[in-house]
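The domain 'BPTI/Kunitz inhibitor' annotation in Swiss-Prot covers 37-85. Under mutagenesis, Swiss-Prot gives R38 to I with this note: 14-fold reduction in inhibitory potency toward Kv1.1/KCNA1. Quoting Swiss-Prot on the mutagenesis of L39 to A or Y: 200-fold reduction in inhibitory potency toward Kv1.1/KCNA1. Here Swiss-Prot notes a mutagenesis experiment, K47 to A, with the remark: No binding to trypsin.
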Amino acid sequence: MGIARILSAVLFLSVLFVVTFPALLSADHHDGRIDTCRLPSDRGRCKASFERWYFNGRTCAKFIYGGCGGNGNKFPTQEACMKRCAKA
């Protein structure tokens, strides 16, 4: 019975690898990290009012950032946003 459990575990892990590996190679990942330019704008959980720029899929647009939290799709300037996210 011990060998049957080992074979079952190997089979399970093999199937898990085959199912999840393509997601790691998808277009949303670069160098093992999620492409921040595809994330939605996120004002964060705080109540401050800072002007920031985010990439909306076509260009960089302004949004109001609350000062904490949020995600990586926030840039201090339009130039910084375009440099990181615009495709040549």
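Glycine is no exception: its Cβ is also placed from the backbone N, Cα and C atoms.
DSSP gives R38 (mutagenesis position) a helix state. Straight-line distance linking the Cα atoms of L39 (mutagenesis position) and K47 (mutagenesis position), rounded to a whole number, equals 21 Å. Shown are the mutagenesis positions R38, K47; the one with the most C-beta atoms within 10 angstroms of its own C-beta is R38. Confidence in the domain 'BPTI/Kunitz inhibitor' (37-85), given as mean pLDDT, stands at 97. Using a 10 Å Cβ-Cβ cutoff, L39 (mutagenesis position) registers 16 neighbours. In this structure the alpha carbons, written CA, of R38 (mutagenesis position) and K47 (mutagenesis position) are 24 Å apart.
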